[in-house]
Amino acid sequence: MPGGKKVAGGGSSGATPTSAAATAPSGVRRLETSEGTSAQRDEEPEEEGEEDLRDGGVPFFVNRGGLPVDEATWERMWKHVAKIHPDGEKVAQRIRGATDLPKIPIPSVPTFQPSTPVPERLEAVQRYIRELQYNHTGTQFFEIKKSRPLTGLMDLAKEMTKEALPIKCLEAVILGIYLTNSMPTLERFPISFKTYFSGNYFRHIVLGVNFAGRYGALGMSRREDLMYKPPAFRTLSELVLDFEAAYGRCWHVLKKVKLGQSVSHDPHSVEQIEWKHSVLDVERLGRDDFRKELERHARDMRLKIGKGTGPPSPTKDRKKDVSSPQRAQSSPHRRNSRSERRPSGDKKTSEPKAMPDLNGYQIRV
């Protein structure tokens, strides 16, 4: 996975440890602090795809055997459900022993008329993601390797629409990319969050979007204000700070934000998604610098698209699009440089659009 620029600078928040910048072999700019090894140890397991195989201190599993789920994975899932659910084994036995479980309807993949406005399309995409429901089992059904080329991830997203199984946040990001490939005027980029609550770290990811200069997000969460945001935020910093406020309402403290680069609209692209172009340490940066770095990242994305190295409007027709829900034009542009990395900030909060409550029984997000 390509490295990005990590920003963990001083800022204005109280006493900050003395630090000196050092360049890691991967090209990620690291800051060595007096906390030294503990700070670096905290960095190593940060992989949103599997959340370090822990979700707020609670282990969770990934189905690596594909579908249909093999018996060993199936039994492990139910054993884990019995362990983490408040009703323990009773709930697993009640579901597995039932003979009259209702048939779950399969949501329809959204389709659009050419005249349908992009904001309405985004609402439909989010509604579809929401209808798949959040996966509370503790076993992620689709294995997502973030280093896979985009074309492989789009094939996986297509499989998600066929299976219509509950998903977690990273799966929702891949699905969101797939379902918006036919919207060339919509910029898409990953936004990852690391928060702290009650002695544990939690990780979450959404798909940031930018349409007509307004920012929003698509995603999946146990909490309605940590996924969908309509494209109504004037700046990237407003969007991120709105997520931070949502975290604050469930007593989570935002620790880090990772911002990726714009994702190509070409479902057949062999390039990888750039997940961590900017890594921002919220505490060390301080409020003003945090906003500045967020806005710098937004400028980087605009400049990259302006230079023709990002995903602009598609220019080439494809007769058959096997990895997109609709037949659409696809972008042949490839990003030329993965080493041009800088992060981006500004503040204001906007009312998020109300979504149905996911009503999780845990405070994990």
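Backbone N, Cα and C atoms are what each Cβ position is placed from, and that goes for glycine too.
Cys169 (mutagenesis position) is surrounded by 25 other CB atoms, counting those within 10 A of its CB over all protein chains shown. The annotation that Swiss-Prot gives for the mutagenesis experiment Cys169 to Ala or Ser reads: Abolished tyrosine carboxypeptidase activity on alpha-tubulin.
Positions annotated as active site by Swiss-Prot, on the basis of experimental evidence: Cys169 (among others).
DSSP classifies His204 (active site) as strand under the three-state reduction. Marked as active site by Swiss-Prot on the basis of a curator's inference: His204 (among others).
Cβ contacts within 10 Å of Ser221 (active site), excluding its own Cβ and spanning all protein chains shown: 22. Look at Swiss-Prot and you will find Ser221 (among others) tagged as active site.
Looking at Swiss-Prot, you'll find the mutagenesis Arg222 to Ala or Glu noted as follows: Abolished tyrosine carboxypeptidase activity on alpha-tubulin. Abolished tyrosine carboxypeptidase activity on alpha-tubulin; when associated with A-146. In the three-state DSSP assignment, the secondary structure recorded for Arg222 (mutagenesis position) is coil.
Within 10 Å of the C-beta atom of Lys258 (mutagenesis position) sit 22 other C-beta atoms, taking all shown protein chains into account. Here Swiss-Prot describes Lys258 to Glu as a published mutagenesis experiment; the accompanying note says: No effect on tyrosine carboxypeptidase activity on alpha-tubulin. No effect on tyrosine carboxypeptidase activity on alpha-tubulin; when associated with E-194. Strognly reduced tyrosine carboxypeptidase activity on alpha-tubulin; when associated with E-203.
Lys276 (mutagenesis position) is surrounded by 23 other CB atoms, counting those within 10 A of its CB over all protein chains shown. According to Swiss-Prot, the mutagenesis experiment Lys276 to Glu carries the following note: No effect on tyrosine carboxypeptidase activity on alpha-tubulin. No effect on tyrosine carboxypeptidase activity on alpha-tubulin; when associated with E-194. Reduced tyrosine carboxypeptidase activity on alpha-tubulin; when associated with E-203.
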Point to revise | Most Cβ neighbours inside 10 Å, all chains, among the recorded positions His204, Arg222 | key: His204
Point to revise | Distance, Arg222 (mutagenesis position) to Lys258 (mutagenesis position) (CA atoms, angstrom) | key: 20
Study note, to complete from the structure: Close to Ser221 (active site), taking Cα pairs within 10 Å and only the recorded positions Cys169, His204, Lys276, are Cys169, His204
Review point. Given Arg222 (mutagenesis position) and Lys276 (mutagenesis position), what distance in Å do their CA atoms have, once rounded to a whole number?
Key: 24
Check your understanding: If one measures from the C-alpha of His204 (active site) to the C-alpha of Cys169 (mutagenesis position), what distance in angstrom results, rounded to a whole number?
Key -> 7
